[in-house]
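Asks: Relevant sequence annotations retrieved from Swiss-Prot are reproduced here:
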VARIANT   LYS22 to Arg  In strain: Serotype O16
VARIANT   LEU110 to Ile  In strain: Serotype O16
ACT_SITE  ASP130  active site
VARIANT   GLY134 to Ser  In strain: Serotype O16
Amino acid sequence: MVRRRVIPCLLLKDRGLVKTVKFKEPKYVGDPINAIRIFNEKEVDELILLDIDASRLNQEPNYELIAEVAGECFMPICYGGGIKTLEHAEKIFSLGVEKVSINTAALMDLSLIRRIADKFGSQSVVGSIDCRKGFWGGHSVFSENGTRDMKRSPLEWAQALEEAGVGEIFLNSIDRDGVQKGFDNALVENIASNVHVPVIACGGAGSIADLIDLFERTCVSAVAAGSLFVFHGKHRAVLISYPDVNKLDVG
């Protein structure tokens, strides 16, 4: 059985690392290069790096910072934020990044996924979905760092992304972001069991037990977390960590 992955998810804002709660209240937690050096030592599976301002502010990716990060990273990187064209993706790949995560741009022009996949392969494209539960209980997809309701169901959009050519889906629960009270297992399983590409679940990890619970209750392929690997203790002191994934009793 293929071991399921455990992936740190780092958020970039103004060249610094931040952590949010429900996509709000970004708190500075350190320098990205220092964090990556620590994760190198801990031999993490891979790394997801998301610029939370780029798409919302209609900015291009920060290629200089991406190059610095890629130069330090010993593990595969997935980068997202501000990628709106094939040329943006091509530039990022040329800097040594293995995957790009496309979110808002795909909602504006789904053909971007196919163009990137056709040129670089589906394995290089991750379709990112930010979703929030509505008043009546259903979930809706949001764009522009969770500020715009696209009035689409996460499952419908996940299937559209799969058909367009993504190699993976990154499913991020806005409601659970930074709360550290467990994943929305029902949401994750609904998506993971109805698409044929790997799904990475993000949003809610507060303990190793939460990771194990998600893996045991769903068919998700990987889990991503931020707060779990950045904060320590009830006062949320900044302390970068990573579990011994070989001790996670899951396949």
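Glycine is no exception: its Cβ is also placed from the backbone N, Cα and C atoms.
Give me the local environment of each listed feature.
Replies: Close to LYS22 (variant position) in the fold, though at least 6 residues off in sequence, lie GLY146, ILE174, ASP175, ASP177, GLY178, VAL179, each with a CB less than 8 Å from its CB. When secondary structure is read from DSSP and collapsed to three states, LYS22 (variant position) falls in the coil class.
The secondary structure of LEU110 (variant position), as reduced to three states from DSSP, is coil rather than helix or strand. Counting Cβ atoms from all protein chains shown, LEU110 (variant position) has 17 others lying within 10 Å of its own Cβ.
Around ASP130 (active site), taking its Cβ as the centre, 26 other Cβ atoms fall within 10 Å, counting all chains.
Note on GLY134 (variant position): other Cβ atoms within 10 Å of its Cβ, all shown chains, come to 10.
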